[in-house]
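**Q** Have a look at this one.
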Amino acid sequence: MFMASSLPVFIFLLSLPHGLTFNCTNSGVCIEKMKQHRTEYLKNEILDQLNMKEAPKGLKPMDPEMKSVYLEMYRDLLEKDEQDMGVEMSFYTAKDPSYGENPSQLVAKFDVTNDLERSDILQATLTVSIEIPAKDSGMLQDVQVQVYEKNEDGSMGEMVTSGIFATKGSERISIQLPIDTVKSWFTISPIQGIFVKAMLDGRNVALHPQQTTADVDNMRLQLSTRPKGSRKRRSHAKPVCNAEAQSKGCCLYDLEIEFEKIGWDWIVAPPRYNAYMCRGDCHYNAHHFNLAETGHSKIMRAAHKVSNPEIGYCCHPTEYDYIKLIYVNRDGRVSIANVNGMIAKKCGCS
């Protein structure tokens with residue numbers, strides 16, 4: 001048990017976890033400092049959750065056309081978001097297992113680094129570029145696509161899947177792969193890679209890594225995975241106040257984060273997002289605010305009973321949402337992950 005005289009120190013220590021926000025007036029300088037403080041906090045959280053000690057450096061600039069592909073993909077992902085926390089999407093660009101020594105052997109290898117023994121694969125998608133001669137472009141044609149395993153000795157293995165696609169020219173097509181088969185490739189039954197057969201007029205029009213040096217034309221494997229046992233629904237932030245109509249009380253305000261402006265061009269999408277921030281004065285029994293029922297709040301009530309003028313409440317987020325990021329990791333691989341705690345949804349005083 002502690003004496004009443006030690007109460008202010010104890011309360012100060014309890015306030016430290018809420019150091020993301022601090023009481024300040026509507027001073028522009030103070031508000032800018034708060035924005036910088038929260039931005040730095042969010043940057044550190046992103047790095048921590050992506051298992052990075054620092055932002056990747058020395059990465060090759062992404063081809064603008066390839067970046068457009070990922071941005072379009074990001075928009076599609078948001079539209080059909082399953083509202084699952086813990087889901088990670090990873091993209092693997094095909095490699096030549098012979099490293100150019102045997103260009104006549106068409107095979108695509110994918111270096112999957114995910115621990116698939118401890119994860120469930122939700123979806124496996126192979127994206128392939130098909131190259132149609134200019135003379136045949138503009139005319140709708142059916143192309144039958146077949147995906148085969150290539151055994152470790154280089155021999156042709158089993159057919160994995162097939163499909164028929166209507167095309168008017170060169171384009172990228174996506175075909176779903178059997179989840180159990182894909183998981184076995186990277187766990188119990190390793191293969192050399194895959195071979196794609198897309199026949200048109202007696203010619204295979206599917207591009208393999210031996211036939212192109214452009215990332216945008218190369219094959220890509222997209223895996224959606226979730227650690228076993230994790231599932232959680234998301235919700236959305238609702239701003240309460242704005243800069244033009246500021247509240248004197250604790251309130252939620254916009255905070256736009258632009259990744260290129262903070263020097264983080266390794267974040268591919270979104271280019272910017274609203275993280276929101278909590279700020280404003282907290283007064284006990286203020287007419288515009290209900291204090292959070294926490295142990296901290298009870299101690300603060302005790303502080304008010306001893307009428308200590310130096311003790312105040314801290315305005316801080318009480319609910320958060322995640323953000324989906326497409327980013328380039330240290331190895332130069334493009335991945336997608338949901339990063340928790342990136343959007344403040346609701347404010348409280350304690």
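Yeah, the Cβs are placed from backbone N, Cα and C, and that goes for glycine too.
So, quick note: what you're seeing has the original residues, none of the substitutions.
Annotations for this protein, taken from Swiss-Prot, read as follows:
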MUTAGEN   P271 to S  In E1372; loss of function
MUTAGEN   G280 to R  In M70; loss of function
**Q** Least buried of the mutagenesis positions P271, G280, going by other Cβ atoms within 10 Å?
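**A** Each of the mutagenesis positions P271, G280 was scored by Cβ atoms within 10 Å; lowest is P271.
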**Q** If one measures from the C-alpha of P271 (mutagenesis position) to the C-alpha of G280 (mutagenesis position), what distance in angstrom results, rounded to a whole number?
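**A** So the alpha carbons of P271 (mutagenesis position) and G280 (mutagenesis position) sit roughly 29 Å from each other.
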**Q** Give the helix, strand or coil assignment DSSP yields for G280 (mutagenesis position).
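**A** Where G280 (mutagenesis position) sits, the three-state DSSP reduction gives coil.
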